[in-house]
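Below is one structure. I have some questions about it.
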Amino acid sequence: MGSFGMLSRRTLGTDMPVMAQIRSLMAELTNPMSLAQGVVHWQPPQKALEKVKELVWDPIISSYGPDEGLPELRQALLKKLREENKLTNSQVMVTAGANQAFVNLVITLCDAGDSVVMFEPYYFNSYMAFQMTGVTNIIVGPGQSDTLYPDADWLERTLSESKPTPKVVTVVNPGNPSGTYVPEPLLKRIAQICKDAGCWLIVDNTYEYFMYDGLKHCCVEGDHIVNVFSFSKTYGMMGWRLGYIAYSERLDGFATELVKIQDNIPICAAIISQRLAVYALEEGSGWITERVKSLVKNRDIVKEALEPLGKENVKGGEGAIYLWAKLPEGHRDDFKVVRWLAHRHGVVVIPGCASGSPGYLRVSFGGLQEVEMRAAAARLRKGIEELLHHGMVE
């Protein structure tokens, strides 16, 4: 005992969560300002919180619920999926966040040794979900250099040439960490490529409402497609841990397999969180879009802070809550830059190496209100200018 040789090779081979490393870094600092974690600055709707407050003493809140989720929440989600996402043939399972939804799907769809496809820069938690479940052949495809959109031509070649065919392709739309989005024609083409190849497509729609400058989010539906959604960012419910899976109602046995996984991880999402979600949905998507509008100013503030890197080196800001910035040549060790920015300038961001892209930074503009965002951006700009002109001065 006490030897690493006694621990699971799967977990030993899984990346350390970057946010756990960032939290440790922040604990070393005095008054750091975080542009790191993907959070929003608002809380759930006040009316919804007031209703939940009245339920705290109800014994049902402390009980287990159906594995798939409360019936009233699932019905509300089906209505939302039909009306807003145009998903008319889907069923849903409620999960303890979108990350847990993704893990459920990986365990349901993949066997150890299967190959899967992601696109660079990828969402680090999804990559880790594959690692920890024994999916060791993770094929990482390129994003287009000018847009970071998934390269569909590369995907078509890869799926046709790989033997056996990869089991799953996954995309995040809009992108985390890229802050870009997948236009509808491209998303439909990716879906068709996956269908023709006989592989699953998982689309993470966590940031579905976070679209800017008139751009529109869209979903695709099919028997080979599974969509993942989240309440965390939309309704400011990060700590309430609630997400859901939308899958084709025509898939025989799929729900049964999901229940097996669900019953052995959370059993069910927290009942009080599900009740809050029911009440939050009553506020409608307009409640979300009003708050997302406030992020446009934040995005522009952070973009301005990143200008010294050159506009061609800053991508994203089309959707989600992220900008994706390329560091100057000679600074490929992005985690070293992150630590330096934190200790020298008191601002914290995420290294691109966590998403398979050394030499980049992910900068979140969702977690602070405008006044604080300006202060954090000022620290970031000062740090970047010093990095460019003098290097990492101690």
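Each residue's number is its place along the chain shown, starting with 1.
The backbone N, Cα and C atoms fix where each Cβ goes, and this holds for glycine too.
The substrate binding site feature in Swiss-Prot is assigned to G38, Y123, N176, R362, R374. Under the heading pyridoxal 5'-phosphate binding site, Swiss-Prot lists Y64, A98, N99, Y123, N176, Y207, S230, F231, S232, R241, citing similarity to another entry as support. Annotation of the published mutagenesis P66 to L in Swiss-Prot: In vas1-4; suppressor of sav3 mutant plants leading to rescued hypocotyl elongation in response to shade and restored auxin biosynthetic pathway; the original residue is retained in the structure shown. Under mutagenesis, Swiss-Prot gives L77 to F with this note: In vas1-5; suppressor of sav3 mutant plants leading to rescued hypocotyl elongation in response to shade and restored auxin biosynthetic pathway. For G179 to D, Swiss-Prot lists a mutagenesis experiment annotated as follows: In vas1-2; suppressor of sav3 mutant plants leading to rescued hypocotyl elongation in response to shade and restored auxin biosynthetic pathway. Increases levels of auxin (IAA) and indole-3-pyruvic acid (3-IPA). Quoted from Swiss-Prot, the note on the mutagenesis of C219 to Y is: In vas1-7; suppressor of sav3 mutant plants leading to rescued hypocotyl elongation in response to shade and restored auxin biosynthetic pathway. According to Swiss-Prot, the mutagenesis experiment A269 to T carries the annotation: In vas1-8; suppressor of sav3 mutant plants leading to rescued hypocotyl elongation in response to shade and restored auxin biosynthetic pathway. Experimental mutagenesis is annotated in Swiss-Prot for R362 to W, with the remark: In iss1-2; indole-dependent auxin (IAA) overproduction phenotypes including leaf epinasty and adventitious rooting.
Map these features onto the structure and tell me what's around them.
Counted within 10 Å of its Cβ, the other Cβ atoms near Y123 (substrate binding site) come to 25, all protein chains included.
According to DSSP, Y64 (pyridoxal 5'-phosphate binding site) sits in a coil region rather than a helix or strand. Its Cβ placed at the centre, Y64 (pyridoxal 5'-phosphate binding site) has 11 other Cβ atoms within 10 Å.
Its own atom aside, the Cβ of P66 (mutagenesis position) has 16 Cβ atoms within 10 angstroms in the protein chains shown.
Secondary structure from DSSP puts L77 (mutagenesis position) in a helix. Just so you know, the Cβ of L77 (mutagenesis position) picks up 23 other Cβ atoms within 10 Å once every protein chain is counted.
For G179 (mutagenesis position), applying a Cβ distance below 8 Å and a minimum sequence separation of six or more within one chain yields K315, G316, G317, E318, G319, A320, I321, Y322, L323, W324.
In sequence order, N85, K86, L87, V203, N205, E208, N227 are the residues of the chain that are 6 or more apart from C219 (mutagenesis position) and have a CB within less than 8 Å of its CB. When secondary structure is read from DSSP and collapsed to three states, C219 (mutagenesis position) falls in the coil class.
Around the Cβ of A269 (mutagenesis position), a 10 Å sphere holds 29 further Cβ atoms from the protein chains shown. In the three-state DSSP scheme, A269 (mutagenesis position) falls into the coil class.
In three-state terms derived from DSSP, R362 (mutagenesis position) belongs to an extended strand segment.
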So of all those binding-site residues, N99, N176, S230, which one's Cα sits nearest to R362 (mutagenesis position)?
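Closest by Cα: N176.
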Including all protein chains displayed, how many Cβ atoms other than that of N176 (substrate binding site) lie within 10 Å of its Cβ?
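I get 27 for this one.
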Near N99 (pyridoxal 5'-phosphate binding site), which residues of its chain come within a Cβ-Cβ distance under 8 Å, counting only those 6 or more away in sequence?
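Result: N125, A129, G243.
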Using DSSP and three states only, what is S230 (pyridoxal 5'-phosphate binding site)?
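Note: S230 (pyridoxal 5'-phosphate binding site) is in a strand by DSSP.
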Of the binding-site residues G38, N176, S230, which one has its Cα closest to the Cα of P66 (mutagenesis position)?
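Answer for the nearest of the binding-site residues: S230.
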So of R362, R374, which of the recorded positions has the fewest other Cβ atoms within 10 Å around its own Cβ?
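Each of the recorded positions R362, R374 was scored; lowest Cβ tally within 10 Å is R374.
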Relative to the Cα of A269 (mutagenesis position), which of the binding-site residues Y123, S230, R374 has the closest Cα?
S230
